[in-house]
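Report on the structure given below.
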Amino acid sequence: MPETCPNTVTKRRCAVVTGGNKGIGFEICKQLSSNGIMVVLTCRDVTKGHEAVEKLKNSNHENVVFHQLDVTDPIATMSSLADFIKTHFGKLDILVNNAGVAGFSVDADRFKAMISDIGEDSEELVKIYEKPEAQELMSETYELAEECLKINYNGVKSVTEVLIPLLQLSDSPRIVNVSSSTGSLKYVSNETALEILGDGDALTEERIDMVVNMLLKDFKENLIETNGWPSFGAAYTTSKACLNAYTRVLANKIPKFQVNCVCPGLVKTEMNYGIGNYTAEEGAEHVVRIALFPDDGPSGFFYDCSELSAF
């Protein structure tokens, strides 16, 4: 259930943040709120969502409310969210698509032991995902890959499509897709996928969907390495590369909008087992900066932290 709101349409700018109950998403909500924006914090778990809002309100962030959103459920919670925003705020100004999953499972106890052996303050820790012995503790399956693409790519598309009519009512609509540097084209090793995603002029949602379907087919048939996909993190890398491509398509499709994607950096979150170069607060700053670009700000770009980056 959503938080109680006044039954009046407000002129205050309104933002929706997916996956807002913890980590980067929570900090994005906090920082947008600090900038005077009315924030609708969303996540799948109702209890965790209410707890997150209560925590924010206890730290004097009153302009935050919760509404449940399951990005894999394109009918029930998305329609309810859209109705809620229309009733209470009349429009939507900012959409931050932050919800995401890693796409692999981890032998947590052994991985934490490896972190401990390296040392939590060691500069080598941020390179742990590159170590073969660490990758051996991580497992990728078709089911996990399917979930990863469903949340990180298809979920973003579904939420965005439902909320576009409300964004169109804004004087300065913005969409920020939280991506990753691993979604850069230089990490897309399947030749067909690279050809499709790298051709910005020919990009369409249908062509991006082709890449998603190719990857899932190869996962199901155990052909990931045979067909040249990344040997580790194929689902996550592809999901973020497809998200970046979708950002480009959307920016071209709706020139009135500011649509950008950003890698917040390797952030010390629960999903990363506390490994990273940035705190959640610092990672969120990279996202919020783009969400609050001036009205004549850029669109259709990829940012790595605060720097403009090639796709």
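Every residue gets a Cβ built from N, Cα and C, even glycine.
The DSSP secondary structure for TYR236 (active site, proton acceptor) is helix. The number of other CB atoms found within 10 A of the CB of TYR236 (active site, proton acceptor), across every protein chain shown, is 24. If you look up Swiss-Prot, you'll see TYR236 marked as active site, proton acceptor, on the strength of experimental evidence.
In the three-state DSSP assignment, the secondary structure recorded for ASN21 (NADP(+) binding site) is coil. Of all Cβ atoms in the shown protein chains, 24 besides its own fall within 10 Å of the Cβ of ASN21 (NADP(+) binding site). Annotated NADP(+) binding site per Swiss-Prot: 21-24, ARG44, 70-71, ASN98, TYR236, LYS240, 267-272, in sequence order, evidence recorded as experimental evidence.
Positions annotated as substrate binding site by Swiss-Prot: TYR129, SER180. In sequence order, GLN135, PHE232, GLY233, ILE275 make up the list of same-chain residues 6 or more apart from TYR129 (substrate binding site) whose Cβ falls under 8 Å from its Cβ.
Reduced to three states, the DSSP call for THR182 (mutagenesis position) is helix. Mutagenesis annotation in Swiss-Prot: THR182 to Ala, described as Slightly decreased affinity, but strongly reduced activity; the structure shown retains the original residue.
Long-range Cβ proximity for LEU185 (mutagenesis position), meaning a same-chain Cβ under 8 A and a gap of 6 or more residues, is found for LEU194, LEU197, GLY198, ALA241, ALA310, PHE311. Under the heading of mutagenesis, Swiss-Prot lists LEU185 to Val and annotates it as follows: Reduced activity.
The Cβ of LEU266 (mutagenesis position) lies under 8 Å from the Cβ of VAL126, ASN272, ILE275, GLY276, ASN277, TYR278, each of which sits 6+ residues away along the same chain. Experimental mutagenesis at this site is recorded by Swiss-Prot as LEU266 to Ala, annotated: Decreased substrate affinity.
Annotation note: ILE275 (mutagenesis position) sits in a coil segment as assigned by DSSP. Per Swiss-Prot, mutagenesis ILE275 to Ala is noted as: Weak substrate inhibition, decreased substrate affinity and increased reaction velocity. Loss of substrate inhibition and doubled maximal velocity; when associated with A-104.
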Practice item. Provide the number of Cβ atoms within 10 Å of the Cβ of MET271 (NADP(+) binding site), excluding the reference atom itself. Key: 13
Review point. Which number gives the other C-beta atoms within 10 angstroms of the C-beta of SER180 (substrate binding site), all protein chains shown included?
Key: 24
Check your understanding: Compared by Cα position, which of the recorded positions ASN21, GLY23, VAL71, THR182, MET271 is the closest one to TYR236 (active site, proton acceptor)?
Key -> THR182
Check your understanding: Rounded to an integer, what is the Cα-Cα distance in Å between VAL71 (NADP(+) binding site) and THR182 (mutagenesis position)?
Key -> 22
